[in-house]
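**Q** This is the structure I have questions about; it appears just below.
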Amino acid sequence: MDKIEVRGARTHNLKNINLVIPRDKLIVVTGLSGSGKSSLAFDTLYAEGQRRYVESLSAYARQFLSLMEKPDVDHIEGLSPAISIEQKSTSHNPRSTVGTITEIHDYLRLLFARVGEPRCPDHDVPLAAQTVSQMVDNVLSQPEGKRLMLLAPIIKERKGEHTKTLENLASQGYIRARIDGEVCDLSDPPKLELQKKHTIEVVVDRFKVRDDLTQRLAESFETALELSGGTAVVADMDDPKAEELLFSANFACPICGYSMRELEPRLFSFNNPAGACPTCDGLGVQQYFDPDRVIQNPELSLAGGAIRGWDRRNFYYFQMLKSLADHYKFDVEAPWGSLSANVHKVVLYGSGKENIEFKYMNDRGDTSIRRHPFEGVLHNMERRYKETESSAVREELAKFISNRPCASCEGTRLRREARHVYVENTPLPAISDMSIGHAMEFFNNLKLAGQRAKIAEKILKEIGDRLKFLVNVGLNYLTLSRSAETLSGGEAQRIRLASQIGAGLVGVMYVLDEPSIGLHQRDNERLLGTLIHLRDLGNTVIVVEHDEDAIRAADHVIDIGPGAGVHGGEVVAEGPLEAIMAVPESLTGQYMSGKRKIEVPKKRVPANPEKVLKLTGARGNNLKDVTLTLPVGLFTCITGVSGSGKSTLINDTLFPIAQRQLNGATIAEPAPYRDIQGLEHFDKVIDIDQSPIGRTPRSNPATYTGVFTPVRELFAGVPESRARGYTPGRFSFNVRGGRCEACQGDGVIKVEMHFLPDIYVPCDQCKGKRYNRETLEIKYKGKTIHEVLDMTIEEAREFFDAVPALARKLQTLMDVGLTYIRLGQSATTLSGGEAQRVKLARELSKRGTGQTLYILDEPTTGLHFADIQQLLDVLHKLRDQGNTIVVIEHNLDVIKTADWIVDLGPEGGSGGGEILVSGTPETVAECEASHTARFLKPML
């Protein structure tokens, strides 16, 4: 079998297509957003490959695996087991890190357990158990003729007169002892002070170094070790200042006796009680009530609400503050910022042991006086948070909680013992905090000696390979300790890709969803190299991708189209790239051959130097105290290689600041910055991302864009409705009244099947129409409410042409290119790109003030060249209304049409975090240091 044959595929919008796909090749599936690429790649090929493999397992094993639905296809042959690597961002488990997902951390644990050198945390001395022979050899390696004495420590730094101990030693026949550093006779020991700490060491043997001492020394060492419980000291008799040799037969620090269990891998796992830091349980952060969150506006007074819930409207807490003010002589009406530091301390952290006279008044107006310390606002919140049973109280208080690195482990997540084990003078946390590129260099240069090199050889090979794969997919800037929650979708996908290459499987079908998301052009070549490497191992690699370089690198291209949704679902062209370019109907072919292209604008909107938004001193993550200047009213692109700090600057700094000041959001927490100026030019900030518009089948484009409300009002206004007394609520499928109660307005009923995937069957009462019979008797222009919800946007636009409010909203959905989705299509079936465009349409349809700040993060994800053209038209339209648009983007077609570019770099991770250049695309293209400039220049 050298091909995969698909016959009669009808999944979702596929129109009964037949395909022959070559095996062991790199295949790119492309086409407009919503044309059916994912339906073919994921819902047909992957689903069937996975399902057939899972069917071969026992029924018992199958119940633990989520089963894919059987795709609607007549026949597929030549499939191999399938692995899909999707865009879903990784786990939301705070314990997952880049190191644990890639399994590098597991190999590091093994490495440290097998060849690590434990040291004493206080004295930085290696802990090592030595045999008597090793001790003897060490002493004999000293210069010949040197006078030494062997001591056995009996008492270390303990108070007391110790007369009994000294008498015992003398009776055992020992002649001398060293007491507090002085050698004296045991027949006449000095009187020791009771209240002072003393150290007593018995002299076991005195000798000059020479070769024939081996036997005598061995016996002396055995005696000394037995006396002292495992430690011995060898001191120079002629030079009291010379360094002494410490020997230990225990696995312990010879100075303080600090010892630890034998090293084992679980000691280095922060997800195991044996290795996790006991203070933060291996999370690396501690939660605390943050004074900056509690006092959000220092200009307000305590009475006016500087602390939420403690102002004059809250009688109980406010009378406590008034009593406190009388005691410490401050004014509750004065702005919080003007009160002294001591008052701040007392209000937030309490009065300590100092008693204060509190006046309490009950509901009847009787006052009582009680004296007790004040616990402090933060301690009060902490106590209520711990004690409360109510989730509402806990949710309210959670708004004031911040995270800070754990004080005990300094954010390394590991307990003290594990942090003090070294491989070549480097502890595990130091390796975890290196960037992947840096770590790879470290392991390449790591030279272990002797037996340890043999033990570590295989472990080091595994670590080295995995690091290399991560570097090859462009992730050299991530650190191994980076929490998985903070990774973007593209990063998470490429990590999974790297782990797959690490697995080295052969004969598998890999299905990937746009692996180039979030990758700069510079890193794209390495990613394609990785995909070709997977293919060369002997795998079939199927990639859903719009990226020009990927399409050019493919062995076989499948172009699905010609349109999207109902207009798509057919194979427009397939074969090598030349064959695609030769087909005039193929949009992809036309863009690839240059017959169509996204034009560089003739003139750009000039920046007005008077109107700028200026953010100074941004220092989040890897940002190096940067100052961002954005011209107001322009379309700005933020560019830079992956990991250079774009998301930190815009999503973690600018957006939360603007949210707090413009939208009044209290929980948005910006990354550290100094100052921001120019927000007065805006009235609101809106972030348009690719998250789903709703997570339930009840959410749909009609409800989200607000089209559904006027539609229901139209139906309620029909004469028949008025005669029956139907209100708009009658036509909602979310409330009782008009909906079908058998399926509660879902139109489908979920049937749980064990061993098989859950199936949704159309409701047999309403036949999937969501409404009851009486509601469906009402018609507007000959259509029922169900038929209206079933229309595509295009049909609905014609149908409601005479209703201006509706026509305008539907027109905006047409403008963003969503002509093909249905009004009532469940939000869960929309792709990320589609959800984003529904949000854009909702923004466009509002009557704009022209003072909005829009933030978009990689809006071209999932978009074909033709879709990008539409998106740009919409963004330029928003800009022409006077709005300011900030887009984080790698796509050069978008970058070249921007009015202004801010380029970060020069590299990713710690090598980035600076603004290299900002200005018009023409200015930026001339910058030598910028990687973006190199790729942008030929486009202009």
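Our numbering is plain: 1 for the first residue shown, then up by one each step along the chain.
Every residue gets a Cβ built from N, Cα and C, even glycine.
Remember, predicted model here, so these are calculated numbers, not experimental data.
What Swiss-Prot lists as ATP binding site is 31-38, 640-647. Annotation of the published mutagenesis CYS253 to Ala, His or Ser in Swiss-Prot: Reduced activity; the original residue is retained in the structure shown. According to Swiss-Prot, the feature domain 'ABC transporter 1' maps to 310-587, an assignment based on sequence analysis. Residues or ranges marked as domain 'ABC transporter 2' in Swiss-Prot (evidence: sequence analysis): 607-937.
Tell me about the setting of these features in this model.
**A** Counting only residues at least six positions away in the same chain, the Cβ atoms of ASN13, ILE560, GLY561, GLY563, ALA564, GLY565, GLY568, GLY569, HIS864 sit under 8 Å from the Cβ of SER35 (ATP binding site). According to DSSP, SER35 (ATP binding site) sits in a coil region rather than a helix or strand.
Mapped onto three states, the DSSP output places CYS253 (mutagenesis position) in coil. The Cβ of CYS253 (mutagenesis position) lies under 8 Å from the Cβ of CYS120, ASP122, HIS123, VAL125, LEU127, SER259, each on the same chain and at least six residues away in sequence.
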**Q** List, in sequence order, the same-chain residues at least six positions removed whose CB sits under 8 Å from that of SER644 (ATP binding site)?
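**A** Set apart from SER644 (ATP binding site) by at least 6 residues yet with Cβ under 8 Å, we have TYR477, LEU904, GLY905, PRO906, GLU907, GLY908, GLY912, GLY913.
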**Q** Rank the binding-site residues SER33, SER642 by the number of other Cβ atoms within 10 Å of each Cβ, and give the residue at the low end.
**A** SER642
**Q** How many other Cβ atoms sit within 10 Å of the Cβ of GLY31 (ATP binding site)?
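**A** The answer is 29.
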**Q** In DSSP terms, helix, strand or coil for SER642 (ATP binding site)?
**A** coil
**Q** Around GLY640 (ATP binding site), which residues of its chain at least 6 apart sit with Cβ under 8 Å of its Cβ?
**A** HIS520, LYS646, ASP903, LEU904, GLY905, GLY912, LEU916, HIS931, THR932
**Q** By a simple count, how many Cβ atoms lie within 10 Å of the Cβ of LYS646 (ATP binding site), its own Cβ left out?
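**A** Around LYS646 (ATP binding site), other Cβ atoms within 10 Å: 26.
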**Q** So what's the mean pLDDT when you look at the domain 'ABC transporter 1' (310-587)?
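**A** That stretch averages a pLDDT of 92.
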**Q** Sorted by position, what residues of the same chain at least six away from LYS37 (ATP binding site) have a C-beta under 8 A from it?
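**A** For LYS37 (ATP binding site), the qualifying residues are VAL29, THR30, GLY31, VAL544, ILE560.
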